[in-house]
Amino acid sequence: MYLIYLRLVFCCALLLGCGDNSKFDSATDLPVEQEQEQETEQEGEPEESSEQDLVEEVDWKDIPVPADAGPNMKWEFQEISDNFEYEAPADNKGSEFLEKWDDFYHNAWAGPGLTEWKRDRSYVADGELKMWATRKPGSDKINMGCITSKTRVVYPVYIEARAKVMNSTLASDVWLLSADDTQEIDILEAYGADYSESAGKDHSYFSKKVHISHHVFIRDPFQDYQPKDAGSWFEDGTVWNKEFHRFGVYWRDPWHLEYYIDGVLVRTVSGKDIIDPKHFTNTTDPGNTEIDTRTGLNKEMDIIINTEDQTWRSSPASGLQSNTYTPTDNELSNIENNTFGVDWIRIYKPVEK
């Protein structure tokens, strides 16, 4: 149980989007800047009366799912959800944790960039999943945590995590990935630090953004498509490392994704031209745009929660130190800043009423 703030908003802007093993590979994946739509007030209404805040104690299972389940449908809670109300020490997670999770990535890969995922860098205590980052002794590598669900999910499904982004230049992530690493949905990807010692400059450009996107891949030769419009980097003025927030996605079908933050729809991507414009999901001759056998995001996916250093940030293509966003030893010495917390993750399927 925890306190959430439900807002009745009478005038709101609906933000609709056009849409390394994974994640970013170069600075070209940064957002195209565009002016954010602003909320407009109803004429004649004072700002104070445009919304009212209601404070209510709600169990995590009973918080309304913000997505529409569809005509004559309702949301059904799935038992693979986890509120982490148990103890799972870093070096011996125990049966309750291991029933739902493996404390590593979904294959033997140890992570991108300077990342080195370790089983003992995640634990459950005080009602939270926690992951922390430390320098690997005698190395530039960074030891970090990663867990993978033992049950896969597939559309139609709503997935939402309540998490607190690290106050770090490292990535805090909640995402989905198919077993063959060809389809990916990013629910949360954020870099929470306000300042980067390695770059020697302000980092608030990133600390105020959440990356919400998807990828389709061809693995050999490696090719990666993801939307690069500004809508894939959500921003509303919030600095995401300050408190817990809810990050969710409704994976309605292979061609439709809806992203929600704190229960508000912030991005929709829908249709073949935004999900897979390069025909990477063709069942025959992937990448050949002369034929169309695209499947879209149709594969079962693992749920992955992790922290990571990413190649495009620690080894930028420019080679410039001013573009190098990886934590220094001094920054890593602050364990609190480099700890990612997840209060819960919940999964729902639409079923007939």
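Each Cβ is built from the backbone N, Cα and C atoms, and glycine gets one as well.
The active site, nucleophile annotation in Swiss-Prot covers Glu184. According to Swiss-Prot, the active site, proton donor annotation covers Glu189. The feature substrate binding site is assigned by Swiss-Prot to Tyr105, His106, Asn107, Asp181, His215, Arg219, Asp224, Gln226, Glu308. Marked as domain 'GH16' by Swiss-Prot on the basis of sequence analysis: 58-353. In Swiss-Prot, a published mutagenesis experiment is listed as Glu189 to Asp, annotated Abolishes beta-agarase activity.
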Number of Cβ atoms other than its own within 10 Å, given for Asn107 (substrate binding site): 12
Rounded Cα-Cα span from Glu184 (active site, nucleophile) to Glu308 (substrate binding site), Å: 16
Winner by Cβ contact number (other Cβ atoms within 10 Å) across the recorded positions Glu189, Asp224: Glu189
Residues Tyr105, His106, Asn107, Asp181, His215, Arg219, Asp224, Gln226, Glu308 [recorded substrate binders]: greatest CA to CA distance in Å: 22
Other C-beta atoms that fall within 10 angstroms of the C-beta of His215 (substrate binding site): 21
Protein Cβ atoms within 10 Å of the residue listed as 'active site, nucleophile', excluding its own: 22
Which of Tyr105, Glu308, the listed binding-site residues, has fewest other Cβ atoms within 10 Å: Tyr105
